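These features come from Swiss-Prot:
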{"type": "BINDING", "residues": "16-23, 63-67, 121-124", "note": "GTP binding site"}
{"type": "MUTAGEN", "residues": "T23 to N", "note": "Loss of interaction with GOPC"}
{"type": "MUTAGEN", "residues": "D44 to A", "note": "Loss of interaction with GOPC"}
{"type": "MUTAGEN", "residues": "Q67 to L", "note": "Constitutively active. Interacts with PARD6 proteins and GOPC"}
Amino acid sequence: MAHGPGALMLKCVVVGDGAVGKTCLLMSYANDAFPEEYVPTVFDHYAVSVTVGGKQYLLGLYDTAGQEDYDRLRPLSYPMTDVFLICFSVVNPASFQNVKEEWVPELKEYAPNVPFLLIGTQIDLRDDPKTLARLNDMKEKPICVEQGQKLAKEIGACCYVECSALTQKGLKTVFDEAIIAILTPKKHTVKKRIGSRCINCCLIT
């Protein structure tokens, strides 16, 4: 947690397999709109002004590339991180499996004491006929909420949150919970919810 001009900077880094919607997640939240046209492989760093309990913070949002080609470069963005979001797509079972096999071990190696949340993305595709047909052809099905909650508990995540960058359902909750994970003592993080806290955000350009 670093000091900014008049506000504390909170650093949030998003990790996970490629093509699970990490960049769209960040762009939809930062711009309050789903990117309809070109979506870059990696999202530019944005700072969002966040007010929590009357105090102002700058939430820095950092994207990462999930492909193996970036395995050596990706950890360079990890120092000074306050919270990680480990993302998987609820319609990509392989990305769900890789949370435990790839992403948790990587964070344990490079940032063992930093809190992290488990995020299920692309929930708008859970009932999409074409997506379901594709999964059925592979003898697979979407990841359900209970599976996400169970994995979050197994890996020691602060919580499990599902969202859709397209519809923005659950999107604000993702970042509200990320902020709470940073500002709440570790032993209380899992059970602590938004409660009466007022969290207001605006994009800093």
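Quick reminder: no glycine exception, Cβ is built from N, Cα and C everywhere.
What you see is the original sequence, not a version with the noted changes.
I123 (GTP binding site) and Q67 (mutagenesis position) are 22 Å apart (CA-CA, integer value). K22 (GTP binding site) is surrounded by 28 other CB atoms, counting those within 10 A of its CB over all protein chains shown.
Using a 10 Å Cβ-Cβ cutoff, T64 (GTP binding site) registers 23 neighbours.
DSSP assigns K22 (GTP binding site) to a helical segment in the three-state reduction. Following the DSSP three-state reduction, the secondary structure of G16 (GTP binding site) is strand.
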